[in-house]
Amino acid sequence: MSFILSFWMIFLIDSVIVLLSFVCFVCVWICVLLLSTVLFVTKINNIYCTWDFVSSKFVDTYWFVIGVMFIMCLLLRLCLLLYFGCLNFVSFDLCKVVGFQWYWVYFLFGETTIFSNLILESDYLVGDMRLLQCNHVLTLLSLVIYKLWVSAVDVIHSFTLASLGIKVDCIPGRCNEIILFASNNATIYGQCSELCGVLHGFMPIVICFI
């Protein structure tokens, strides 16, 4: 489901950042250790000498084990993300999304047709976001599982809702499917993420969950 996918995506990114920070810290620590063994002079039996650091089984073992643990953690999170992305949940209702140049058409509950176009700047109200406001908003219920069928008529579009972790291509003659779910009331904004013509940047998506 969408909110699960977005949660695991954020969790994966956070894990990568933490692991990369730890790897950078260990690399800096090893470099400082090697540099100190070469530059610092030690007095042994009244003879000044430097440490000759050639190899260390401890460092090799430590680096190998930690690296394997990092890879396993990332693989586990990637497998969970792939698993939730392939799950087929029982949906409450079906919503069809069709992309045109350059607007969206939603077919909801098998009978309602919504044409969603970008509104003119002269019609903006206070607080409206530029290039993200539509004349008709798709209104859905929160805590309800919807199945989206997305397609296109003329060229390839991309139905993208970044905050829900959704990005699916709308291809003419092909119907792609994705599960849509929101855990709370919210207004979700998105745009077409595929170069579909001169007005590609003027195809906003607005979904209001109530």
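Just so it is clear, glycine is given a Cβ too, placed from its N, Cα and C backbone atoms.
Original residues only.
Lifted from Swiss-Prot, the feature list:
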BINDING   His157, Cys192, Cys196, Met203  Cu cation A1 binding site
VARIANT   Ala186 to Pro  In strain: Tulahuen
BINDING   Cys192, Glu194, Cys196, His200  Cu cation A2 binding site
BINDING   Glu194  Mg(2+) binding site
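What Swiss-Prot annotates, mapped onto the structure for a quick look.
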| residue | record | Cβ neighbours (10 Å) |
| --- | --- | --- |
| His157 | Cu cation A1 binding site | 30 |
| Ala186 | variant position | 14 |
| Cys192 | Cu cation A1 binding site | 26 |
| Glu194 | Cu cation A2 binding site | 20 |
| Cys196 | Cu cation A1 binding site | 21 |
| His200 | Cu cation A2 binding site | 17 |
| Met203 | Cu cation A1 binding site | 28 |
**Q.** DSSP-derived structure type at Cys196 (Cu cation A1 binding site), helix or strand or else coil
**A.** coil
Q | Three-state secondary structure, which DSSP defines for Ala186 (variant position) | A | strand
Q: Work out how many Å separate Ala186 (variant position) and Cys196 (Cu cation A1 binding site) at their Cα atoms, rounded off.
A: 28
Q: Please report the DSSP secondary structure of Met203 (Cu cation A1 binding site), reduced to three states.
A: coil
Q. According to DSSP, which kind of secondary structure is His157 (Cu cation A1 binding site) found in, if we only use helix, strand and coil?
A. strand
Q: Identify all same-chain residues not among His157, Cys192, Cys196, Met203 whose C-beta atom falls within 8 angstroms of the centroid of the Cu cation A1 site's C-beta atoms; report them in sequence order.
A: Gly99, Gln101, Trp102, Val155, Ser158, Cys170, Gln191, Ser193, Glu194, Gly197, His200
(Q) For the C-alpha pair, I'd like the distance in angstrom between His157 (Cu cation A1 binding site) and His200 (Cu cation A2 binding site), rounded off. (A) 9
Q) Apart from Cys192, Glu194, Cys196, His200, which residues in this chain have a Cβ no more than 8 Å from the mean position of the Cβ atoms of those residues at the Cu cation A2 site? A) Gly99, Trp102, Val155, Ile156, His157, Ser158, Ser193, Leu195, Gly197, Met203
Q: Please report how many Å separate the Cα atom of Glu194 (Cu cation A2 binding site) from that of Met203 (Cu cation A1 binding site), as a whole number.
A: 10
